[in-house]
Amino acid sequence: MDQDLDRAERGERGGGSEELLQEEINEGRLTAREALQTWINNDSPRYVKKLRQGQPELPTSPGGGGGRGHRARKLPGERRPGFWKSLRELVEQNRRKQERRLSGLDRRIQQLEDLVRHMSLGSPDPSTPSASVLSVNPPAQTPLGHLPPRSYFKLKRVDCGAGWDLRTTAAPGLPICELDWIQGTK
């Protein structure tokens, strides 16, 4: 109360109360805690009083700035470390899945290339389903007796209906569509 009268006599309107409180602390009349409480109750801006009483003036988000304004954001690691950890784990899982898929596709392509190579050479390999057909029929009668180079299969797209009658002339057990065969026998 005496402080208010002193300020009123000097014509101050709450502007220099921090200095007055500091003087009283230095002279031993107030403790720091009492001075802070006096400043909060009498001279502080309205939002400090509301924050002090547990009623924040501005809406704050639960992971947000926390006193730096309702739009203020913390640093990414400071915000939610669990979120970033789980995000990194998800990215790593997806990368591993994609690698497994690609390695499976590479194996399948290699199997098909080996199958084509065996069939074009006419070598009877018991693991291929159509090896018996190749060994019985002469290569001139088998539609796959003469094959283009491997690059042909990688560059062309599938056209299974053009010159092929898949029920009669295709080698049994050999899915021609998977080989991207495009030329027919005419």
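Glycine too: its Cβ is placed from the backbone N, Cα and C atoms.
Quoted from Swiss-Prot, the note attached to the natural variant Gly14 to Glu states: In strain: Isolate R29-Nadin.
Here the residue is the original one, while Swiss-Prot reports the natural variant Glu24 to Lys with the comment In strain: Isolate R29-Nadin. The Cβ of Glu24 (variant position) lies under 8 Å from the Cβ of Leu30, Ala35, each of which sits 6+ residues away along the same chain. Under DSSP, Glu24 (variant position) is assigned to a helix (H, G or I) in the three-state scheme.
Among the natural variants that Swiss-Prot reports, Glu57 to Lys is described with the note: In strain: Isolate R29-Nadin.
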